[in-house]
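Student: Quick one: this structure, given as C-alpha cells, is what I'll be asking you about.
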Amino acid sequence: MRLKVMMDVNKKTKIRHRNELNHTLAQLPLPAKRVMYMALAPIDSKEPLERGRVFKIRAEDLAALAKITPSLAYRQLKEGGKLLGASKISLRGDDIIALAKELNLPFTAKNSPEELDLNIIEWIAYSPDEGYLSLKFTRTIEPYISSLIGKKNKFTTQLLTASLRLSSQYSSSLYQLIRKHYSNFKKKNYFIISVDELKEELIAYTFDKDGNIEYKYPDFPIFKRDVLNKAIAEIKKKTEISFVGFTVHEKEGRKISKLKFEFVVDEDEFSGDKDDEAFFMNLSEADAAFLKVFDETVPPKKAKG
C-alpha cells in the first residue's frame, strides 16, 4: 500500500540552504537530518521567512517521501526532533562578521570571537497521538535558509526526495558536496578536492585527546572501497545524479593527495522513484579486479551483533 503525501511536494521539489550550513547538516544523525530537510521543503528560498512561522511535519509524509515504514518514521520524527533541537551551527572568521551585519550582532572585525554557536531551532514539539512534529526556526538561522536567490551568498540546492532517501552518512554528505558544486557552477561537471578536505566534508574524522583532528581510513584503498564506492553506489541508485566517478589528480610521493570527481546530474530522470531492490556498483574491469584482490587481502569488517 502506498502512503499518501499530504505535503505540497513532488519528486522535483528542492531544498536550499547557504553553504555555511553544509558542515552542520553533514554532521547531523540521519533522523535529525530528515526532520531538517522536511522543515526546509515548504520554505520559499527567494523570500524572507515569515516571522513566527511554525512548520508541521507528519510522520506519514516522512514515511512516503523517504520510503521507510510508518513505524520507523514515527520513531525518527521523535528522535530527530530531539537531536535537531540540541544542534547548533558554528561560525568562524568572516562568517561571523557577515552574520553580525545582517542581524545587528555586537561583533566587528576588531572584536570578533574565535567561534560563534547558533541554535537552529527555537522550540520543537512532538504530538505522538496525531503523528506530527511542530518546530520554529530561530531568528539567527533565517539568513541561511531564506532570501537566498539573487544575493551574492552561495547556496546548495538538493532534491528533497533524494536527500531523504539516502541512508548512509557518507552517501548523504557526498551527495550534498556534489550538489554544492553543481549549484554554484552549473557549467562545470567536475571538482578537484584534497583527500583530507574530502574526509572533512564527509565527516570521516575524529579528534584525539588533545583536540587534534584524526582522519579515518588512512589507507586510501580501504577509504575507496568502504566509503567512496559504497556512497557512489547509493547516490546513483537513489538520486538524480546518474553518474559519479573519480580519478587520482595529484600525489605527494606515493600518497594520493587530491582527487578529481566528475558527475552528471539529470533531474528529468530522477532514479529515486524506483523500487528498492538490491543494487550493485558499476565498476570498470580494472576496478573490479583490484577490489577482488584487495578484498581477499583485507576482508571488510563484519558488523557486530
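Think of each number as a place in line: the chain as shown, counted from 1.
Glycine is no exception: its Cβ is also placed from the backbone N, Cα and C atoms.
Feature list, courtesy of Swiss-Prot:
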- THR108 to Ile: In mutant COP41 (VARIANT)
- PRO113 to Ser: In mutant COP50 (VARIANT)
- THR138 to Ile: In mutants TS22 and TRCOP21 (VARIANT)
- ALA162 to Ser: In mutants COP21 and TRCOP21 (VARIANT)
Student: Going by a 10 angstroms cut-off between Cβ atoms, which of the variant positions THR108, THR138 has the sparsest surroundings?
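Tutor: Comparing Cβ neighbours within 10 Å for the variant positions THR108, THR138, THR108 has the fewest.
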Student: Taking 10 A as the limit, how many CB atoms besides its own sit near the CB of PRO113 (variant position)?
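Tutor: A 10 Å sphere around the Cβ of PRO113 (variant position) contains 10 other Cβ atoms.
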Student: Once the chains shown are all counted, how many other Cβ atoms turn up within 10 Å of the Cβ of ALA162 (variant position)?
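Tutor: A 10 Å sphere around the Cβ of ALA162 (variant position) contains 25 other Cβ atoms.
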Student: Which of the variant positions THR108, PRO113, THR138 has its Cα closest in space to the Cα of ALA162 (variant position)?
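Tutor: Result: the closest of the variant positions to ALA162 (variant position) is THR138.
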Student: To the nearest Å, how far is the Cα of THR138 (variant position) from the Cα of THR108 (variant position)?
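Tutor: Pair distance, Cα basis, whole Å: 22 Å.
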Student: Through the lens of DSSP with three states only, how would you label PRO113 (variant position)?
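Tutor: Its secondary structure by DSSP: coil.
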